[in-house]
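Note sheet for the following structure.
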Amino acid sequence: MQILLANPRGFCAGVDRAISIVENALAIYGAPIYVRHEVVHNRYVVDSLRERGAIFIEQISEVPDGAILIFSAHGVSQAVRNEAKSRDLTVFDATCPLVTKVHMEVARASRRGEESILIGHAGHPEVEGTMGQYSNPEGGMYLVESPDDVWKLTVKNEEKLSFMTQTTLSVDDTSDVIDALRKRFPKIVGPRKDDICYATTNRQEAVRALAEQAEVVLVVGSKNSSNSNRLAELAQRMGKRAFLIDDAKDIQEEWVKEVKCVGVTAGASAPDILVQNVVARLQQLGGGEAIPLEGREENIVFEVPKELRVDIREVD
């Protein structure tokens, strides 16, 4: 059985930065460090940080005075940010800079009183944070997930309208929603390029190439990871059996029985150790050496806040 590895796969710059912020805060300040929401959507990462003293909470009221608080990579609303400011807390922001860019687009529209439409998944923390940047009662902020939502939507002023997107969406699905928005509201204004981030786009492109060759595709990622779910859906849409797995223990032998080629990829919040474990398990089931496919090279790095720029090896 041939094993193919998608390229790129796994950690993106925003996830790397967010995890480093929590790790460095633990090294400098010691446990406990409070993190609002899972810093990234990966069970292995969250469990390992929890073991080292990170406490994951959903409400600022759960954080004691004088504590260290970190906002997750998904970003937070202005209301959450203001609540944290009103408390005696030291706050570090692990929001992905590409999410912050979308926040700034929404804030600009809010200041101008223009209505805004966000393409995204209801209930996702990134969507909640992005919607929470809009505060102008003269305008309005709306969420759509599908072309059907667009056709049902009514706004106050079609002449002054803009749209933004969640950063971890399906490129193909989002294109369909944008097409519907432009037909429904001909004067709507959007970003020069949709807000789907480079890592999401690259990983979807890579899984498309992977699924062209593999009979079965394994996506390493947690069930609550938006970008990981989109990878599995894309492979399935291409007619391949695809499974979203947290780790090697989730692999069922019958998935790869009599399969000649299996493909492996990982969502942007899944560490490479999990991919290595999956490859090792596939090799136990008869797989050969893992062969990486060619793909886009990624060299983007996002710096951590200057207060946390320390070599953690220097910290006792």
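Backbone N, Cα and C define each Cβ position, glycine as well.
The noted changes are left out; the structure has the residues it started with.
Among the mutagenesis results in Swiss-Prot, CYS12 to Ser has the note: Loss of catalytic activity. The residue drawn here is the original one. The Cβ of CYS12 (mutagenesis position) lies under 8 Å from the Cβ of CYS197, TYR198, ALA199, ALA268, SER269, GLU298, ILE300, each of which sits 6+ residues away along the same chain.
Around the Cβ of CYS96 (mutagenesis position), 26 further Cβ atoms fall within 10 Å across all displayed protein chains. The [4Fe-4S] cluster binding site annotation in Swiss-Prot covers CYS12, CYS96, CYS197.
The mutagenesis experiment HIS41 to Asn is recorded by Swiss-Prot, whose note states: No effect on catalytic activity. Its Cβ taken as reference, HIS41 (mutagenesis position) is surrounded by 29 other Cβ atoms within 10 Å in the chains shown.
The feature dimethylallyl diphosphate binding site is assigned by Swiss-Prot to HIS41, HIS74, HIS124, SER225, SER226, ASN227, SER269. In the three-state DSSP scheme, ASN227 (mutagenesis position) falls into the helix class.
Neighbour count (other Cβ atoms within 10 Å of the Cβ, all protein chains): 24 for SER226 (dimethylallyl diphosphate binding site). Per Swiss-Prot, the feature isopentenyl diphosphate binding site maps to HIS41, HIS74, HIS124, SER225, SER226, ASN227, SER269.
Swiss-Prot gives this note for the published mutagenesis HIS74 to Asn: Reduces catalytic activity 2-fold. The DSSP secondary structure for HIS74 (mutagenesis position) is coil. If you draw a 10 Å sphere around the CB of HIS74 (mutagenesis position), it holds 28 other CB atoms from the protein chains shown.
Annotation note: CYS96 (mutagenesis position) sits in a coil segment as assigned by DSSP. CYS96 to Ser appears in Swiss-Prot as a published mutagenesis result, with the remark: Loss of catalytic activity.
Here Swiss-Prot notes a mutagenesis experiment, VAL99 to Ala, with the remark: No effect on catalytic activity. In the structure as shown, the Cβ atom of VAL99 (mutagenesis position) sits within 10 Å of 22 other Cβ atoms.
The local packing around HIS124 (mutagenesis position), expressed as other Cβ atoms within 10 Å of its Cβ over all shown chains, amounts to 17. HIS124 to Asn appears in Swiss-Prot as a published mutagenesis result, with the remark: Loss of catalytic activity.
For GLU126, the entry in Swiss-Prot reads active site, proton donor, with the evidence type a curator's inference. Secondary structure from DSSP puts GLU126 (active site, proton donor) in a helix.
Residue density at THR167 (mutagenesis position): 28 other Cβ atoms are found within 10 A of its Cβ, drawing on all protein chains shown. A coil conformation is recorded for THR167 (mutagenesis position) in the three-state DSSP classification, outside any helix or strand. What Swiss-Prot notes for the published mutagenesis of THR167 to Cys is this: Reduces catalytic activity 3-fold.
For the published mutagenesis THR167 to Ser, Swiss-Prot gives the following note: No effect on catalytic activity.
Quoted from Swiss-Prot for the published mutagenesis ASN227 to Gln: Reduces catalytic activity 20-fold. ASN227 (mutagenesis position) counts 26 other C-beta atoms within 10 Å of its own C-beta, drawing on all protein chains shown.
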As a whole number of Å, the Cα atom of HIS124 (mutagenesis position) is distant from the Cα atom of SER226 (dimethylallyl diphosphate binding site) by 8
Out of the binding-site residues SER225, SER269, the residue with the smallest number of other Cβ atoms within 10 Å is SER225
Separation of alpha carbons, HIS41 (mutagenesis position) and GLU126 (active site, proton donor) (Å)
11
Filter the recorded positions CYS96, VAL99, SER225, SER226, ASN227 down to those whose C-alpha lies within 10 angstroms of the C-alpha of HIS74 (mutagenesis position); answer none if the list is empty.
CYS96, VAL99
How far is it from VAL99 (mutagenesis position) to ASN227 (mutagenesis position), counting Cα to Cα, in Å?
14
What remains of the recorded positions HIS41, SER225, ASN227 once a 10 Å Cα-Cα cut-off to THR167 (mutagenesis position) is applied is ASN227
HIS41 (mutagenesis position) and CYS96 (mutagenesis position), distance between Cα atoms, whole Å:
13
